[in-house]
Amino acid sequence: MADTQYILPNDIGVSSLDCREAFRLLSPTERLYAHHLSRAAWYGGLAVLLQTSPEAPYIYALLSRLFRAQDPDQLRQHALAEGLTEEEYQAFLVYAAGVYSNMGNYKSFGDTKFVPNLPKEKLERVILGSKAAQQHPEEVRSLWQTCGELMFSLEPRLRHLGLGKEGVTTYFSGDCAMEDAKLAQDFLDSQNLSAYNTRLFKVVGQEGKYHYEVRLASVLNTEPALDSELTSKLKSYEFQGNHFQVTRGDYAPILQKVVEHLEKAKAYAANSHQEQMLAQYVESFTQGSIEAHKRGSRFWIQDKGPIVESYIGFIESYRDPFGSRGEFEGFVAMVNKDMSAKFERLVASAEQLLKELPWPPAFEKDKFLTPDFTSLDVLTFAGSGIPAGINIPNYDDLRQTEGFKNVSLGNVLAVAYATKREKLTFMEEEDKDLYIRWKGPSFDVQVGLHELLGHGSGKLFVQDEKGAFNFDQETVINPETGEQIQSWYRSGETWDSKFSTIASSYEECRAESVGLYLCLNPQVLQIFGFEGTDAEDVIYVNWLNMVRAGLLALEFYTPETANWRQAHMQARFVILRVLLEAGEGLVTVTPTTGSDGRPDARVHLDRSKIRSVGKPALERFLRRLQVLKSTGDVVAGRALYEGYAAVTDAPPECFLTLRDTVLLRKESRKLIVQPNTRLEGSEVQLVEYEASAAGLIRSFCERFPEDGPELEEVLTQLATADAQFWRDQVQEAPSGQA
């Protein structure tokens with residue numbers, strides 16, 4: 001059997017996303033709006049398969065073929081007859097549920113490959129003897145031949161997502177390395193093109209020069225587009241001795257489906273902001289224009305407090321090894337009014353709370369742009385995983401001048417809260433009951449502060465294309481050096497493009513630190529309804545949760561390459577290091593032996609020292625993070641952040657040794673089953689599924705009732721068209737592939 005790092009266990013937690021009550025409260029028009037936006041999101045989410053690994057689209061197509069012909073219970077009878085044990089068949093169901101849940105065969109949280117936990121020969125017998133194989137023998141055999149080896153392979157390079165020799169990525173062709181990514185970013189910056197909706201393909205030309213294709217995601221390919229700002233950029237360039245060609249049409253047939261449903265949703269929009277937003281999204285996905293997506297995002301920001309909230313596009317850059325290309329995601333959710341009222345009170349206090357942050361006023365935005373902050377119950381979240389909170393859009397220029405929205409996903413948090421006492425690793429016994437009682441409320445506080453005042457705070461110092469600065473060069477002083485500002489962002493540079501590989505994690509660390517820092521403020525806790533000893537317990541559990549998460553984070557570190565695979569977990573490890581460095585017994589991590597005789601560890605947080613030792617340490621660290629971010633000082637920023645993120649076996653903690661203990665006792669993240677919406681006449685029905693691997697599989701089998709086989713064919717054709725770029729990793733699909 002495979003190393004447990006690379007399998008999903010049979011007893012993995014599976015939870016259903018509960019949004020029945022929120023959906024019931026929608027009007028018929030709101031339901032139709034939500035339905036078409038959900039359809040757009042689910043179709044677009046299929047692009048993530050093409051953004052993850054060369055084999056992911058084939059695995060998805062194969063699984064979908066199998067379970068459309070026989071549901072999990074029917075296939076079980078066949079599998080047992082073929083000689084599988086109940087455990088082996090359950091392992092296959094869990095694997096399939098994992099592929100659907102992550103939109104690929106790499107975990108969305110940690111970027112680690114997972115493989116089926118049963119012998120390959122047995123799975124082959126099930127697949128080739130299945131009803132799907134009887135109905136379409138050539139197609140099913142062909143799919144299996146294309147992805148079977150890669151489905152199980154744990155060759156070192158294939159174990160993680162990464163660039164070049166570090167791992168697998170389909171954002172770049174297989175022969176690209178970090179130098180190519182940097183060169184491409186310089187090229188994109190020179191043309192004022194965003195990387196968010198691009199992929200990079202490299203070939204060696206006849207004269208030995210490298211040829212790079214920058215391919216934009218769009219419905220249109222070579223067709224001329226009238227009045228598009230992109231048309232003039234779709235051409236060949238010579239740049240630093242290399243040939244670049246800007247093309248478009250990536251994921252075209254998938255985005256065509258997205259556009260069709262966005263157009264349908266427009267008919268049920270609640271106001272002109274929503275109509276204009278959707279029109280710009282249609283333009284963006286049709287043309288491949290990030291500028292159009294920015295315009296849509298501007299209308300989205302202006303659409304305050306809608307009943308049905310949504311966002312869609314190439315958004316988060318966590319999984320691009322370089323950190324600037326966005327993964328497709330789309331969500332649709334309904335407002336939870338009770339929790340939203342608390343967040344609105346937090347927004348009302350935000351200007352006052354921003355003044356509490358440990359940097360000078362010049363490092364804060366000139367004007368606080370009052371954002372929306374709502375608690376939402378998710379109906380649909382398509383992509384590779386579901387976060388607990390979001391602060392979007394990610395476009396720096398919009399965030400600085402137009403503002404943003406904060407979203408806390410209430411029914412996702414409810415799934416995360418559900419913690420069994422026996423699963424609480426690395427904690428003192430006396431902390432466990434307190435933790436179970438206060439984890440939910442403390443997480444609400446942390447998510448609120450993290451999104452609104454973490455991601456929502458701070459200013460970037462920018463010199464625009466005309467040479468004008470957005471800060472006073474004469475009077476603004478760097479509090480770390482006592483000197484005038486020496487560095488800033490030039491026109492075309494963004495946080496992601498400048499800080500690239502550390503940008504996501506550094507920013508998550510800043511936001512998490514703001515949450516820890518401001519949760520000490522009594523005014524914040526009163527907003528959420530906590531005073532006296534309850535408030536102190538919320539603070540303690542919030543800080544304890546963070547330092548424990550810092551230890552759990554070691555699961556997401558790869559010693560062989562010295563790489564972190566998950567931005568949030570790297571951030572939490574960095575915070576643990578900062579608080580350990582503060583000393584005075586504030587935090588200790590002690591190796592122990594568990595009651596089972598195996599290695600264990602205990603995290604201890606001295607609650608009496610949170611304010612006296614923890615707060616000043618966090619204050620110093622936060623100020624440094626913000627100053628280096630504001631000034632775009634990537635050299636010092638990288639040195640600071642990578643210094644704290646280094647994992648060594650230096651005493652007293654011996655983190656590399658502790659990592660083995662963390663892996664020994666790790667808990668897999670839950671899989672989440674989402675409902676479907678179904679249009680029956682002019683009414684939209686909510687279709688729910690049981691919280692099990694089989695339920696998750698059924699939800700996906702019923703997700704594309706009209707065009708499932710067509711979509712699978714589209715996905716495999718798109719994957720096959722680009723298979724040559726990963727020839728050393730993937731065998732090209734045989735002809736006749738469906």
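Keep in mind that glycine also has a Cβ here, set from the backbone N, Cα and C atoms.
When secondary structure is read from DSSP and collapsed to three states, Cys176 (mutagenesis position) falls in the coil class. In Swiss-Prot, a published mutagenesis experiment is listed as Cys176 to Glu or Gly, annotated Loss of activity.
Listed in Swiss-Prot is the mutagenesis experiment Cys176 to Ala, annotated as follows: 25% to 35% of wild-type activity. Every protein chain considered, the tally of other Cβ atoms within 10 Å of the Cβ of Cys176 (mutagenesis position) stands at 24.
Here the residue is the original one, while Swiss-Prot reports the published mutagenesis His450 to Tyr with the comment Loss of activity and zinc binding. The Cβ of His450 (mutagenesis position) has 28 neighbouring Cβ atoms from other residues within 10 Å, across all protein chains displayed. In the three-state DSSP scheme, His450 (mutagenesis position) is classed as helix.
According to Swiss-Prot, the feature Zn(2+) binding site maps to His450, His455, Glu508.
Here Swiss-Prot describes Glu451 to Ala or Asp as a published mutagenesis experiment; the accompanying note says: Loss of activity. Using a 10 Å Cβ-Cβ cutoff, Glu451 (mutagenesis position) registers 28 neighbours.
Taken from Swiss-Prot, the feature active site covers Glu451.
Among the sequence features in Swiss-Prot, the mutagenesis site His455 to Tyr is noted as follows: Loss of activity and zinc binding. Under a cutoff of 8 A between CB atoms, and with a sequence separation of 6+ in the same chain, the neighbours of His455 (mutagenesis position) are Asn391, Phe404, Asn406, Glu507, Ala511.
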Could you give the Cα-Cα distance between His450 (mutagenesis position) and Glu508 (Zn(2+) binding site), in whole Å? 8
Neighbourhood of Glu508 (Zn(2+) binding site) by C-beta distance under 8 A, where only residues 6 or more apart in the same chain count: Ala567, His568, Gln570, Ala571
Rounded Cα distance in angstrom between Cys176 (mutagenesis position) and Glu451 (mutagenesis position) is 34
According to DSSP, does Glu508 (Zn(2+) binding site) fall in a helix, a strand, or coil? helix
In the same chain, which residues outside the set His450, His455, Glu508 have their CB within 8 A of the centroid of the CB atoms that define the Zn(2+) site? Gly389, Asn391, Glu451, Gly454, Glu507, Arg510, Ala511, Glu512, Val514, Gly515
